[in-house]
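Q: Got a structure for you, written out below as structure tokens; questions coming shortly.
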Amino acid sequence: MSTKPEKPIWMSQEDYDRQYGSITGDESSTVSKKDSKVTANAPGDGNGSLPVLQSSSILTSKVSDLPIEAESGFKIQKRRHERYDQEERLRKQRAQKLREEQLKRHEIEMTANRSINVDQIVREHYNERTIIANRAKRNLSPIIKLRNFNNAIKYMLIDKYTKPGDVVLELGCGKGGDLRKYGAAGISQFIGIDISNASIQEAHKRYRSMRNLDYQVVLITGDCFGESLGVAVEPFPDCRFPCDIVSTQFCLHYAFETEEKARRALLNVAKSLKIGGHFFGTIPDSEFIRYKLNKFPKEVEKPSWGNSIYKVTFENNSYQKNDYEFTSPYGQMYTYWLEDAIDNVPEYVVPFETLRSLADEYGLELVSQMPFNKFFVQEIPKWIERFSPKMREGLQRSDGRYGVEGDEKEAASYFYTMFAFRKVKQYIEPESVKPN
């Protein structure tokens, strides 16, 4: 039996053969997408999508083939997109100028041997994003399909590990975008903590506007990774600790600025969870990042890649110079840009084996870890009928399958991975190393 790992969908066959040796026999057989036919009974294409019945004919119709009324609708929609694009260009120009000024200041600070205050950058960024967000224009966003895909992933994660009556702690809860998802799971209490006060205020507004949420919600402004959670939650006696669930969605990478912060994050998780409780979340896939970095020669000073949707830029080539290995599992900073969402914010690589090792120290056992595309293909058959018609429409690609396509595929399906741990033992904090 072959001991080779499964080839990630984002890795070319040539690169896989180079790294693990060539394959022969049945392992080497492939099917050309051009020649293969999709049937309604096929389980999926392995690309983070699921085939469906022939329902894409309407989606692929040309404007010229449609009735006059429909053609007029397309023109109106096009004008709305043009107005939105113009407003977005102006907004992004202002935001980019501000971000460049901030990064320039931080570069000067680094030159003076002072550390970057990434927490402040992140706080300012998400405060700004909250202020400029206009939910009425959400459906016109150029990354609406990516947002739908990420929401589907979170629905699946929450449903897989959350039980009715659970108490949930979400670290980095943002504007409360998952409140309705947890309502569907039937939880009894939601505790959300975020470093951005503007995001917490927006989460309060969102919660007050929602109906039929029959669970208690506690929303708190606080630093989830830089200090003990006790500092943030002490003024809120209604919080019911320990929790059944701790969740971190698209934010744990900020904790990997230093080993101290990463350990504080895992300690906060471990101290907040019951034995048997689950810690799950979503993070950038360190193996995909390595794969991309490995393609750059040592002479390239600032490795960078991306497309029209996202861009990743490392500030130096220390990875390449260190024989294509990170010099440390912590502090491996890059800036991340995502169209209509994130404006060149500093983030940190989360080497998954480091996360797994830390989690083990704090009594957390790995249950599952999968790239988004693989997790989506595994879970979507259970969700096709559960999702609302609007959600299904939002997930449908131009070929009739479900998932993401084009540039959005790499930005979501390939760049991110899910994980889940279970607390199996109580962590005893040594007296001599207890943080203040």
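Every residue, even glycine, has its Cβ placed from backbone N, Cα and C.
These came from Swiss-Prot, pasted as-is:
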- ASN150, ASN151: mRNA binding site (BINDING)
- LYS154, GLY172, ASP194, ASP223, GLN249, TYR254: S-adenosyl-L-methionine binding site (BINDING)
- 141-424: domain 'mRNA cap 0 methyltransferase' (DOMAIN)
- VAL168 to Ala: Still viable; normal growth (MUTAGEN)
- GLU170 to Ala: Non-viable; reduced enzyme activity to 8% of wild-type (MUTAGEN)
- GLU170 to Gln: Non-viable; reduced enzyme activity to 8% of wild-type (MUTAGEN)
- GLU170 to Asp: Still viable; increase in activity (MUTAGEN)
- GLY172 to Ala: Still viable; normal growth (MUTAGEN)
- GLY174 to Ala: Non viable; no growth (MUTAGEN)
- ASP178 to Ala: Microcolony formation (MUTAGEN)
- ASP194 to Asn: Lethal; no enzyme activity (MUTAGEN)
- ASP194 to Glu: Still viable; activity near to wild-type (MUTAGEN)
- ASP194 to Ala: Lethal; no enzyme activity (MUTAGEN)
- ARG206 to Lys: Still viable; little change in enzyme activity (MUTAGEN)
- TYR254 to Phe: Still viable; slow growth; near to wild-type enzyme activity (MUTAGEN)
- TYR254 to Ala: Non viable; no growth (MUTAGEN)
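Are these features on the surface or tucked inside, and what are their neighbours?
A: Secondary structure at ASN151 (mRNA binding site), as computed by DSSP, is helix.
DSSP assigns TYR254 (mutagenesis position) to a helical segment in the three-state reduction.
Long-range Cβ contacts of VAL168 (mutagenesis position) within its own chain (separation 6+, distance under 8 Å): THR162, TYR182, ILE187, GLN189, PHE190, ILE191, CYS243, ASP244, ILE245, VAL246, SER247.
Other Cβ atoms within 10 Å of the Cβ of GLU170 (mutagenesis position) number 27 in total over all chains.
In this structure, GLU170 (mutagenesis position) is part of a beta strand by DSSP.
For GLY172 (mutagenesis position), the same-chain residues lying six or more positions away in sequence with a CB closer than 8 A to its CB are ILE193, ASP194, ILE195, CYS224, THR248, GLN249, PHE250, CYS251, LEU252, TYR254.
DSSP assigns ASP178 (mutagenesis position) to coil, not to a helix or a strand.
ASP194 (mutagenesis position) falls within a strand when secondary structure is assigned with DSSP. Within 10 Å of the C-beta of ASP194 (mutagenesis position) we count 27 further C-beta atoms, all protein chains included.
For ARG206 (mutagenesis position), applying a Cβ distance below 8 Å and a minimum sequence separation of six or more within one chain yields LYS175, GLY176, GLY177, LEU179.
The number of other CB atoms found within 10 A of the CB of TYR254 (mutagenesis position), across every protein chain shown, is 26.
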Q: To the nearest Å, how far is the Cα of GLU170 (mutagenesis position) from the Cα of ASP178 (mutagenesis position)?
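A: It is 9 Å, counting Cα to Cα.
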Q: Restricting attention to the domain 'mRNA cap 0 methyltransferase' (141-424), give the mean pLDDT.
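A: Mean pLDDT across the domain 'mRNA cap 0 methyltransferase' (141-424) comes out at 96.
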Q: Using the alpha carbons only, what distance in Å do you get between ASP223 (S-adenosyl-L-methionine binding site) and GLY174 (mutagenesis position) once rounded?
A: 12
Q: Can you tell me how spread out the S-adenosyl-L-methionine site is, meaning the largest CA to CA distance among LYS154, GLY172, ASP194, ASP223, GLN249, TYR254, in Å?
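A: 23 Å is the greatest Cα spacing among the residues binding S-adenosyl-L-methionine.
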Q: Rounded to a whole number, how many Å is the Cα of ASN151 (mRNA binding site) away from the Cα of ASP178 (mutagenesis position)?
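A: Cα of ASN151 (mRNA binding site) to Cα of ASP178 (mutagenesis position) measures 8 Å after rounding.
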Q: Counting other Cβ atoms within 10 Å, pick out the least crowded of the recorded positions ASP178, ASP223.
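A: Counting other Cβ atoms within 10 Å of each of the recorded positions ASP178, ASP223, the minimum falls on ASP223.
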Q: Rounded to the nearest Å, what's the C-alpha distance separating ASP178 (mutagenesis position) and LYS154 (S-adenosyl-L-methionine binding site)? Just drop the number here, would you?
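A: Just about 8 Å between their Cα atoms.
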